[in-house]
Amino acid sequence: MAAPCEGQAFAVGVEKNWGAVVRSPEGTPQKIRQLIDEGIAPEEGGVDAKDTSATSQSVNGSPQAEQPSLESTSKEAFFSRVETFSSLKWAGKPFELSPLVCAKYGWVTVECDMLKCSSCQAFLCASLQPAFDFDRYKQRCAELKKALCTAHEKFCFWPDSPSPDRFGMLPLDEPAILVSEFLDRFQSLCHLDLQLPSLRPEDLKTMCLTEDKISLLLHLLEDELDHRTDERKTTIKLGSDIQVHVTACILSVCGWACSSSLESMQLSLITCSQCMRKVGLWGFQQIESSMTDLDASFGLTSSPIPGLEGRPERLPLVPESPRRMMTRSQDATFSPGSEQAEKSPGPIVSRTRSWDSSSPVDRPEPEAASPTTRTRPVTRSMGTGDTPGLEVPSSPLRKAKRARLCSSSSSDTSSRSFFDPTSQHRDWCPWVNITLGKESRENGGTEPDASAPAEPGWKAVLTILLAHKQSSQPAETDSMSLSEKSRKVFRIFRQWESLCSC
């Protein structure tokens, strides 16, 4: 009885071995693929990563099947490619060869007029030779536009899977996203406080930004802050510093924001989220200096601007530039008594005079300054005949210089210009160009409708924001409305304009 059992067991074993031999050709490619993955895949991926890669390869048949979904659909990766197109490397190109179009197909700049694919590492020379023949120039532009797709390697995914068009467009068809991004930009700009740039009233009139429009936008921001959580609502309060809020509101409408990645650099920089342009505010007139000049010229030191008297004591956020850091240290050496005796208009004006003035009289050396009342070695050397130890509070020459520096020819006014929110963008930026909505793009339109007025992107966003506010405007009003506050700010702008023109 034992022999049949042993025979059956032998037959079963032979059948198993034969089945294994039969199935071995089917399992060999999978085994080889696993061995290859063990040498290429990172160790922290583990077994799950190998199984996922094997599954994607068995289904799609390509190891790069999931790469397009990770890089071409990433908005952060898209704008990181756009950021490589600096003005030195990519200049003088038409709109159809803008960095937004090049980054859509995976290109970055490595040298002047030299593109490189971020995936297949292919190179493309995009130089435009100066030509007097306009047709030849247009032909060259068309060739380069076509080469953005054809210059990739054979198995590169960018020609078949470019980034979405919406990355390089303003979301004009989605008002909720516009309002949310508008509030985020406003909150980030308010962190700069008095370091925000001063705006010229003529530029605001050119942009058709009236007091009523600014008031509606401030009401919209206040309503959106009320809908946010309490943690985010405490960061910004619209009850104080109305001049800062009006400036931040105008800049955020035009697409400017204070990037969070720049806070560690301790610099007052604002950036555009579309053209990735960064602007240092130390090169422009700032609210801090304008308020100081305004108070000194109109005698407003005894009656401060509403909203500033309740400000908590704050440390200076960041020095505007290395030059401002040195001038701040020079101001600390001067005593308040001497400054009051000399009737200085303000610390900002004195800093600018001591550093930027072309006259050698207005350039005191840092080691010559002392905490005590200053002497007059410079005026004595010019022939006044004073003794070195004689202490005088001021001199006629200094008074004359200070009166002249309050005019429009002062170094502070001439060296620092006003910030224009629209002209600081790059010429291909969607904020200053005519932007098509999603419906127009889906219909295949490349030009705006002739019946609709041609408006730049920031003005289209402004129209949508105002319409969104007017559609949901509440009936109740505050005791001191924001429109009244904004009119006070514009009155300050007009006074400052008359100050600069005197």
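Every residue gets a Cβ built from N, Cα and C, even glycine.
Computed from a predicted structure; not experimentally measured.
What Swiss-Prot says about this protein:
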MUTAGEN   Tyr105 to Phe  Does not strongly affect phosphorylation status; when associated with F-137
MUTAGEN   Tyr137 to Phe  Does not strongly affect phosphorylation status; when associated with F-105
MUTAGEN   Ser354 to Ala  Strongly reduces phosphorylation
MUTAGEN   Lys399 to Pro  Induces a partial cytoplasmic redistribution
Hey, how far is Tyr137 (mutagenesis position) from Tyr105 (mutagenesis position), Cα to Cα, in Å? 22
Around Tyr105 (mutagenesis position), how many other C-beta atoms are within 10 angstroms of its C-beta? 24
Let me check the 10 A CB neighbour count of Tyr137 (mutagenesis position). How many other CB atoms are there? 15
